[in-house]
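Taken from Swiss-Prot as is:
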type: ACT_SITE; residues: LYS404; note: active site, proton acceptor
type: BINDING; residues: ASN234, CYS277, ALA278, GLY279, PRO280, GLY281, GLY282, PHE283, ASP335, ILE336; note: S-adenosyl-L-methionine binding site
type: DOMAIN; residues: 87-133; note: domain 'G-patch'
type: DOMAIN; residues: 752-786; note: domain 'WW'
type: MUTAGEN; residues: LYS203 to Ala; note: Reduces both mRNA cap binding and catalytic activity of the enzyme
type: MUTAGEN; residues: ARG228 to Ala; note: No effect
type: MUTAGEN; residues: LYS239 to Ala; note: Abolishes catalytic activity
type: MUTAGEN; residues: ASP364 to Ala; note: Abolishes catalytic activity
type: MUTAGEN; residues: LYS404 to Ala; note: Abolishes catalytic activity
Amino acid sequence: MKRRTDPECTAPIKKQKKRVAELALSLSSTSDDEPPSSVSHGAKASTTSLSGSDSETEGKQHSSDSFDDAFKADSLVEGTSSRYSMYNSVSQKLMAKMGFREGEGLGKYSQGRKDIVEASSQKGRRGLGLTLRGFDQELNVDWRDEPEPSACEQVSWFPECTTEIPDTQEMSDWMVVGKRKMIIEDETEFCGEELLHSVLQCKSVFDVLDGEEMRRARTRANPYEMIRGVFFLNRAAMKMANMDFVFDRMFTNPRDSYGKPLVKDREAELLYFADVCAGPGGFSEYVLWRKKWHAKGFGMTLKGPNDFKLEDFYSASSELFEPYYGEGGIDGDGDITRPENISAFRNFVLDNTDRKGVHFLMADGGFSVEGQENLQEILSKQLLLCQFLMALSIVRTGGHFICKTFDLFTPFSVGLVYLLYCCFERVCLFKPITSRPANSERYVVCKGLKVGIDDVRDYLFAVNIKLNQLRNTDSDVNLVVPLEVIKGDHEFTDYMIRSNESHCSLQIKALAKIHAFVQDTTLSEPRQAEIRKECLRLWGIPDQARVAPSSSDPKSKFFELIQGTEIDIFSYKPTLLTSKTLEKIRPVFDYRCMVSGSEQKFLIGLGKSQIYTWDGRQSDRWIKLDLKTELPRDTLLSVEIVHELKGEGKAQRKISAIHILDVLVLNGTDVREQHFNQRIQLAEKFVKAVSKPSRPDMNPIRVKEVYRLEEMEKIFVRLEMKIIKGSSGTPKLSYTGRDDRHFVPMGLYIVRTVNEPWTMGFSKSFKKKFFYNKKTKDSTFDLPADSIAPFHICYYGRLFWEWGDGIRVHDSQKPQDQDKLSKEDVLSFIQMHRA
């Protein structure tokens, strides 16, 4: 229930407030020279006497303290100086109730703090009160005028080199050895002094800053930061994806000078690449994701914690990549600065690329220079040289090279770039948007290795030997190309200076931006998500999360790969070749044949050593293959497990090998509908990609040698009688393959590769084969699409000529059983029907 206000009672109160207001007005007009304390005490005395008279008039008891508080609150609101005018009346009244007087502290003796408590300037996890001397100063760099972030990038190439590639005689006195130099501030030959000192100063500012605080600010400041690694192993993979796109896929789809692709997925040649100083392997994971089993990689990196992490290749098949660590092979140390390792890796790569070398080399070397960031270029000079040397050692003529560099201020580093400029058709220095703008990282990109670079390679090899000799001494190689030679090429020098100064300007702005973002934690780049989406779309990278490949049992994976095909097909057994069935092999040009060494099986690869076999009967299960080998996931093959032999007598060695008869799915690529010849060609390409010459402990994988039926006599030339270990000294029939290993043959598979109603004939007029349709009577020299026999037709219609007892296919064997098909019978039939 509300209490009614009595007008007579409220009148004295209004009168009292009027008097207080008048007094407050007089106090507020007090001179600024008058001490605040006298004003306060005067006010207090006046209010005390005033409150006493008013309480008697009202006839109601009021304590002097309560009125004193009310007066002080009102005086704070209306009569205090402008120093406190920013605070609202409520907060001022609260302070007044606690006894606050302007210019005095709280407490009985006014001993409290007199000044206002400042807002906290605490940053991150720094200790309370910690200030970083040197960091909190202003950099005086305007970073806000940086260009708008964009996914589009421009490439600026060095002008084409018109001078001859230097030879041994010319380079004989180029190497200059002098006192070891450990300062960078005076390296102004290829960069303006002011810019150089500015970038070094900006870097030095961050020396006192906590690393985590720096990283958080950098993450907010970089508009491209959210690109990260997507579904790859690390950010390096996305750098390669970025640069591969910018350079028109010159790495994953190299072309000749006429724009024609050098390698095609449907052709036999692999795309060979190498990855050095590259652990854990992000560059290679990207290339293998893009090319799948159409590429083969070789890698060398330092053994240890930064080794290749092939088990973490989630998006690509690491079985297509072969690490080799130089001298000692898989047991080497991978140190690229050791001449023995460079030579060993070069020989290994050439031996496994038909002596041609790789199509391109990627090098991403670097090591921690914590506390010496400004000297990174000097500390990394030998690493840079060895990566350049490796390019000239293993890249094929016309091939490409990409390598990470840091600052390029010293004449030593610029001299190395000059040698690349002489040895490649085109060279450029490029910083991708996936490389953080504040660091000194850049990439030298080289296109089209020239002929005749051997002398430069030998020269760099000699320089590396000298660097190793001078290690831990006060001397060093200071020049690899004389300054007058470099500066004599004005176009090269101008590009080098422009590139360095442009890079310095970019770094300075980026460092200043991070500095500002450290100081103000509310700053952020608003378009990070938008830019990320735009970049992934442009580079052709799906926006997917990184997840480990799901595990699967072989049976489920088999049904997934055959995609609804009738499973009964896989239980078909070949038709035995007899005198009666021999008549069906007409014309002979429709058929191919292969030597059998054991029973046919289906083999499925689920990744790494997860390999299973199945004999085709629905009642039987998939069985784990007890061999040491690896295959990419999503692979389905028709194979034999053959016991191969090498040598004779007691020294004879036996090894189990996988022989491929036909292929269905290769690393997720369904090839069943392609021509048999094409499937065999792709199988050979696949085997090259997965083979591991550096691992003699692994069981080999081979593709059966396929013969035209009309050339069957070539098979019998490869047959001979050999003594098999454990066969009581009795010679047995052996077939020797292309790799000089032999096995005991069980018979011959004969496969029809032309689909009905098409058949093949031989034109005597044109001296070549043609295709003939038995229904339409059409004939053509070009392969008709509907004449191709897919896998299930080839598998269902195959024949098998068993070479058991009573079959004489070699002159040293026992006499022929007259009731069985002889070698002569078959050869005479072929001769009769191929004319």
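Positions of Cβ are set from backbone N, Cα and C atoms, glycine also.
No noted substitution is present; original residues retained.
Annotated features taken from Swiss-Prot, shown on the structure.
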| residue | record | contacts (Cβ under 8 Å, 6+ apart) |
| --- | --- | --- |
| LYS203 | mutagenesis position | GLU373, ASN374, GLN507, LEU511 |
| ARG228 | mutagenesis position | ARG235, MET238 |
| ASN234 | S-adenosyl-L-methionine binding site | PRO280, GLY282 |
| LYS239 | mutagenesis position | GLY282, PHE283, PRO432, THR434, SER435 |
| ALA278 | S-adenosyl-L-methionine binding site | ALA236, SER284, GLY299, THR301, PHE308, MET362, ALA363, ASP364, GLY365 |
| ASP335 | S-adenosyl-L-methionine binding site | LEU302, GLY326, ASN341 |
| LYS404 | mutagenesis position | ALA363, ASP364, GLY365, GLY366, GLU441, ARG442, TYR443 |
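Secondary structure of the domain 'WW' (752-786) per DSSP, as helix, strand and coil residue counts: 2 helix, 16 strand, 17 coil. Taking Cβ pairs closer than 8 Å, the domain 'WW' (752-786) reaches residues 587, 589-592, 675-677, 793-794, 797-798, 834 in its own chain, all 6 or more past its ends. The Cβ neighbour count for GLY282 (S-adenosyl-L-methionine binding site), using a 10 Å radius and every protein chain shown, is 26. In the three-state DSSP assignment, the secondary structure recorded for LYS404 (mutagenesis position) is strand. Cβ contacts within 10 Å of ASP364 (mutagenesis position), excluding its own Cβ and spanning all protein chains shown: 22. Across the residues annotated as binding S-adenosyl-L-methionine (ASN234, CYS277, ALA278, GLY279, PRO280, GLY281, GLY282, PHE283, ASP335, ILE336), the widest Cα-Cα separation comes to 23 Å. Mean pLDDT across the domain 'WW' (752-786) comes to 94 in this model.
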